[in-house]
Amino acid sequence: MNDIQLDQASVKKRPSGAYDATTRLAASWYVAMRSNELKDKPTELTLFGRPCVAWRGATGRAVVMDRHCSHLGANLADGRIKDGCIQCPFHHWRYDEQGQCVHIPGHNQAVRQLEPVPRGARQPTLVTAERYGYVWVWYGSPLPLHPLPEISAADVDNGDFMHLHFAFETTTAVLRIVENFYDAQHATPVHALPISAFELKLFDDWRQWPEVESLALAGAWFGAGIDFTVDRYFGPLGMLSRALGLNMSQMNLHFDGYPGGCVMTVALDGDVKYKLLQCVTPVSEGKNVMHMLISIKKVGGILRRATDFVLFGLQTRQAAGYDVKIWNGMKPDGGGAYSKYDKLVLKYRAFYRGWVDRVASER
């Protein structure tokens, strides 16, 4: 992230705002697509309700820009990559990684290139980054106001962890997705977690978790936790896990939230088992994609690792599907009768609204 310039002038404390739900987007980093889906051809996508095209430049850098050519509006996703630029399929105008038109071909051998290039021949681009197997785009201001979260366990080349990426489409608002981790009350009704008690925690001092320093200094860190007292392992693999000696009495969830998502660290009886990155692709109104990357600590031999992958990876993916089913029937900005157990959800909403207020414009 050192190559991404932050807009330091805009990073300052703002009023927290009301604890209401919002369908608006916070200024933050969002996922455009999986890295392995962007190869040597332009890819059509929609972000923030905006038609976009993604492609890789000469250096392999991911570029995301407006999809329709500034000339006559042709679809650049139907074009191709030529000399490190994206070439329009209609008149072969070429745009570089910054969105500037750098070449307009002539009409015959005598006139090989038209000059000068029209001043308005430019494609608006989004700030991009690439990490954790995702292409990210910044939303809300010309320059990023906070960095990507630092998660060494989630780096795809970290051989100490097993990684599982998955995604679900949903019709709910982004806030509903990113606040879900902080809702302790749904653990039993939705996920059948056999809990006898839970404790909600809020953290103001980031220094116990050095990886969040850059987020915290930008005012973009939301620290929280839930400690569940659990009777036994849950789900269809409970019997197998107990047979392997994987019993537990405490499930400790630590959350390093940021405006566009969350990093959850899961420990059982104090032993960290995996980290989960939750992030979102805002597609258009009424359509978003929740992404999750689970990084599971490698322990023991093949059987133990396979069990952990199923228990912490595949079962978590299945559990996420239960949440999505609920979300798809929710009113995105509904509700309002809160209990004391909604404390973390409401605190996160206030944090999130502060970053909604930092959005410079919708474009």
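Cβ coordinates come from backbone N, Cα and C, glycine included.
Those substitutions? Not in this structure, it's all original residues.
As written in Swiss-Prot, here are the features:
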DOMAIN    29-137  domain 'Rieske'
MUTAGEN   Cys69 to Ala  Loss of oxygenase activity
BINDING   Cys69, His71, Cys88, His91  [2Fe-2S] cluster binding site
MUTAGEN   Cys88 to Ala  Loss of oxygenase activity
MUTAGEN   Asp183 to Ala  Significant decrease of oxygenase activity
MUTAGEN   Trp209 to Ala  Unable to convert either the alternative substrate pABA or the interdiate 4-hydroxylaminobenzylamine (pHABA)
MUTAGEN   Asp269 to Ala  Shows much higher activity toward the intermediate 4-hydroxylaminobenzylamine (pHABA) than pABA
MUTAGEN   Phe312 to Val  Unable to convert either the alternative substrate pABA or the interdiate 4-hydroxylaminobenzylamine (pHABA)
MUTAGEN   Asp323 to Ala  Significant decrease of oxygenase
### Task
Compare the C-alpha of Cys88 (mutagenesis position) with the C-alpha of each of the recorded positions His71, Asp183, Trp209, Phe312, and give the closest one.
His71
### Query
How many of the residues that make up the domain 'Rieske' (29-137) does DSSP mark as helix, as strand and as coil?
6 helix, 50 strand, 53 coil
### Residues flanking the [2Fe-2S] cluster site, with Cβ no more than 8 Å from the Cβ centroid of Cys69, His71, Cys88, His91 and excluding those residues themselves
Ser70, Leu72, Ala74, Leu76, Pro89, Phe90, His92, Trp93
### Query
What is the nearest of the recorded positions His91, Asp183, Trp209, Asp269, Asp323 to Cys69 (mutagenesis position), using the Cα of each?
His91
### Query
For the mutagenesis positions Trp209, Phe312, which one has its C-beta crowded by the most other C-beta atoms within 10 angstroms?
Phe312
### Task
Among the mutagenesis positions listed here (Asp183, Asp269, Asp323), identify the one with the smallest other-Cβ count within 10 Å.
Asp269
### Average model confidence [pLDDT] within the domain 'Rieske' (29-137)
94
### Message
Tell me which of the recorded positions His71, Trp209, Phe312 ends up closest to Asp183 (mutagenesis position) in space, Cα to Cα.
### Response
Phe312
### Task
Sorry to bug you, but what's the C-alpha spacing from Asp323 (mutagenesis position) to Phe312 (mutagenesis position), rounded to the closest Å?
16
